[in-house]
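Feature annotations, reproduced from Swiss-Prot:
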BINDING   130-261  3',5'-cyclic AMP 1 binding site
BINDING   262-383  3',5'-cyclic AMP 2 binding site
MUTAGEN   LEU211 to Arg  In SUM1-99; restores cAMP-stimulated appressorium formation and growth morphogenesis to adenylate cyclase-deficient mutants
Amino acid sequence: MSASGFTSPFGANSNPFGSPEERRGVAGSIQPVLEEEEADGIGSEPISFKSPGFRAPFGGGDANSEGPPSSRPQNPDGYPAQYNFARRTSVSAESLKPIADSYDNWTPPFHPKSAEQLDRLKKAIQGNFLFSHLDDEQSAQILGALVEKPIPAKDIKVIVQGDAGDYFYVVEKGKFSVHVNSSGVMQAGTQGLGDHVGTIEAGGSFGELALMYNAPRAATVMSAEPNCVLWALDRVTFRRILMESTFSRRRMYENFLEEVPILSTLTAYERSKIADALETQKYPPGTVVIKEGDPGEDFYLLECGEAEAFKAGIDQPVKLYKKGDFFGELALLNDAPRAASVVSKTEVKVAALGKSAFQRLLGPVEPIMRRTRYDAIKTGVEEMDPLQAA
């Protein structure tokens, strides 16, 4: 569906969000969005509205209910206000390519913010399911990419029920009313907005499902007072930030995994599966990451920082771990108790993999041991993993 198929929800008011072309233009090797008319309508789950601090995933609408018929206008200047309401919009998303495979120099957009604004925005997004798994670097990039959108007047429609969505919004100032029409789309006339179901105030957010795919909005959100302020993030920027950081991290993990003796013969595909399953954990200085005597359950890659291994009865550390080192790999083979403790010397970030996750992805470890002939290695095991008893 072309961008011209969407009518601005702002009507006679000036549109502070820019033209569709401006909003959708992103540098980099981004493929066009392909949308199709579908034989069956796309439904959406019921939405629970709360006030104040209301958040709702405005990403889907009830396409089974047909809106008023649409037709092309007689004049060539634009489409009628109801043109898009009768159309069923498929769920789609842009095809993006990592920078390592495309020779562009894309960098995340950055819009300066005060310390107070950053704190409010961070609190607004940290409880949202789309942002809960982000690491510090990704969160900083997301916060930097949010762009300010002043809403100067009352009754300006920010999103319109039934329209395709591509922006997520955080409210910094003002109030916004939420309306839902039972037909699934906003209708013409004074009653076309539907029922008022909630109010979004400062610190609230809406439209998060637009960051995942291009689906019809499930509600209309409009300013309830003048001089409101929103911060907006578009889907392409969000997905690009996540894709680039995830791609870089996976490549780093795969390089680390190549250095692990019992995993050295994994294929590239197997390493990529393991890399995707690694879970990032952070520990402040002085934290016991692994305790001597505990059963060996997890294998760790050290992303950054330093950690030390200690054994009971020995005052000095038996080993120092730095970025790129690994420990606890024999936990993938058995559940024997740890023979040493690992304590973070500085703040550390590790990537952890449990034995159960490893077996779920690649099956039993024994075939891999046969591949590497790890059973035959009897000497030097303590040097490779001082956490495992001899």
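Note that Cβ sites are derived from N, Cα and C of the backbone, with glycine treated the same way.
Each of the binding-site residues PHE310, PHE326, PHE358 was scored by the other Cβ atoms within 10 Å of its Cβ; the lowest score goes to PHE310.
With every protein chain in view, the residue among the recorded positions VAL147, LEU211, ALA215, ALA232, VAL342 whose Cβ has the most Cβ partners within 10 Å turns out to be VAL342. Around ASP294 (3',5'-cyclic AMP 2 binding site), the same-chain residues six or more apart in sequence whose CB sits under 8 Å from its CB are PRO337, ARG338, listed in sequence order. Counting other CB atoms no more than 10 Å from each candidate's CB, the binding-site residues LEU130, ALA164, ILE262, LEU278 peak at ALA164. DSSP classifies ARG249 (3',5'-cyclic AMP 1 binding site) as helix under the three-state reduction.
Distance noted between the C-alpha atoms of PHE310 (3',5'-cyclic AMP 2 binding site) and ARG249 (3',5'-cyclic AMP 1 binding site) is 29 Å. Each residue contributes its Cα atom, and for LEU130 (3',5'-cyclic AMP 1 binding site) and PHE358 (3',5'-cyclic AMP 2 binding site) those atoms are 26 Å apart.
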